[in-house]
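Engineer: Got a structure for you, questions after.
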Amino acid sequence: MVLAMESRVAPEIPGLIQPGNVTQDLKMMVCKLLNSPKPTKTFPGSQPVSFQHSDVEEKLLAHDYYVCEKTDGLRVLMFIVINPVTGEQGCFMIDRENNYYLVNGFRFPRLPQKKKEELLETLQDGTLLDGELVIQTNPMTKLQELRYLMFDCLAINGRCLTQSPTSSRLAHLGKEFFKPYFDLRAAYPNRCTTFPFKISMKHMDFSYQLVKVAKSLDKLPHLSDGLIFTPVKAPYTAGGKDSLLLKWKPEQENTVDFKLILDIPMVEDPSLPKDDRNRWYYNYDVKPVFSLYVWQGGADVNSRLKHFDQPFDRKEFEILERTYRKFAELSVSDEEWQNLKNLEQPLNGRIVECAKNQETGAWEMLRFRDDKLNGNHTSVVQKVLESINDSVSLEDLEEIVGDIKRCWDERRANMAGGSGRPLPSQSQNATLSTSKPVHSQPPSNDKEPKYVDEDDWSD
């Protein structure tokens, strides 16, 4: 558990969380940008569903899909807007709790119409991106760096793209956002020294290349825990589950987020008077019971405890059980308990990501998820358990690659009328299969796909 926690530390957003009134104004802007009737109270990003055996026939064989690695980082949207009062461009990151963080230091230009000097004269306004904030290991310096990997675009310069197919959204992302950003860094590096982190487009492959992508996961400069299958022609589902958007994980990577509650034993000191408040005290030398609670829905009024030595009292438990119920116990060894104590951090009430041990069936902790206010809803937990029981292995996926390619070719031939002409989705995908700023090269056939800009590492 301890080693897993150290390697799975989630990155922190390098920004300032915005107060309620500012956040509300920003939510209204996003609402109007996405043509929503009213501001959503939840994260406006789409949510994938867990991969099941039935998805092979019903989805992967029936529709064109992209496949990419599933980054194990921090899912955030990036909202870029010009302040109507000051005229200054602001960059905000939206986490899964729908908090808005102001990230200073960036400048995002529009695509120049005639000359490169326009990169210094024009600014993005009303652009909403989807991606993952991740900690990467620089292969040159071996130092850890923060990077934002973009994989979708909900709006570009005030134009809502959610009803456009994925292929079109990615084309807009590459041409109208990433290219001018990349060109600005290349042409005017002295103007980019304040950028708090680097940005890349996540590499997309056709679904029949899933084996190549899966076998590249351990070669990436960041943690990855599976694959994402995105339908080529589907619109973007903002603020909810997308039944066509699939996440595949190896069985051992299927995880659940629980609320952690510690039952710390109390002992009596008979040497103290019976009316002494210190006669009974918590015994931290004895390992407590680690209970995992699953969220039933509703607002969680319990806040994470500020002090380690203040477990939940009876009243707090009563409040907790309005929205949570005990699901299981966490397996913690004596050594792991000592390591947790050495952290000198609050433990009670924190959200923890856990995996089920395939051999023992015990739940083991991977990391704290302080980016989440609640654990997974009970319905999500049920889906994850079903996914574990109905797990699709990489070997299972390898066996259907030929069928996926055959179905692709049949659809391509049917839409082209047998003329052999490439489909629009094919040519559009080709513009996105390279992380270079020139978006006209065909998908790479390299054994190790390029997920980031290699010339980006040295600066």
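Any Cβ shown, glycine's included, is placed from N, Cα and C.
Keep in mind that what you see is a predicted model, and the values were worked out from it rather than measured.
As listed in Swiss-Prot for this protein:
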ACT_SITE  LYS70  active site, N6-GMP-lysine intermediate
MUTAGEN   GLU57 to Ala  No effect
MUTAGEN   GLU58 to Ala  No effect
MUTAGEN   LYS59 to Ala, Thr, Ser or Arg  No effect
MUTAGEN   TYR66 to Ala  Temperature-sensitive
MUTAGEN   ASP95 to Ala  Temperature-sensitive
MUTAGEN   ARG96 to Ala  Temperature-sensitive
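Burial and contacts for the listed features, if you can.
Structural biologist: In three-state terms derived from DSSP, LYS70 (active site, N6-GMP-lysine intermediate) belongs to an extended strand segment. Listed in sequence order, SER224, ASP225, GLY226, LEU227, ILE228, LYS247, TRP248, LYS249 are the same-chain residues at least 6 apart in sequence whose CB falls under 8 Å from the CB of LYS70 (active site, N6-GMP-lysine intermediate).
Counting only same-chain residues six or more apart in sequence, none has a Cβ lying under 8 angstroms from the Cβ of GLU57 (mutagenesis position). DSSP assigns GLU57 (mutagenesis position) to a helix.
Long-range C-beta contacts of GLU58 (mutagenesis position), restricted to its own chain and to partners at least six residues apart, with a cutoff below 8 Å, are absent.
Contacts of LYS59 (mutagenesis position) defined by a Cβ separation under 8 A and a same-chain sequence distance of 6+ are given as TYR65, PHE229, PRO231, LEU244, LEU246, in order along the sequence.
When Cβ atoms from all protein chains are considered, those within 10 Å of ASP95 (mutagenesis position) total 19, not counting its own. Under the DSSP three-state reduction, ASP95 (mutagenesis position) is assigned to coil, being neither helix nor strand.
Long-range Cβ proximity for ARG96 (mutagenesis position), meaning a same-chain Cβ under 8 A and a gap of 6 or more residues, is found for PHE43, GLY45, ARG75, VAL76, ASP371, LYS372.
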Engineer: Suppose we draw a 10 Å sphere around the Cβ of TYR66 (mutagenesis position). How many other Cβ atoms does it contain, all chains included?
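Structural biologist: A 10 Å sphere around the Cβ of TYR66 (mutagenesis position) contains 25 other Cβ atoms.
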Engineer: Rounded to a whole number, how many Å is the Cα of TYR66 (mutagenesis position) away from the Cα of ASP95 (mutagenesis position)?
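Structural biologist: TYR66 (mutagenesis position) to ASP95 (mutagenesis position), Cα-Cα distance: 25 Å.
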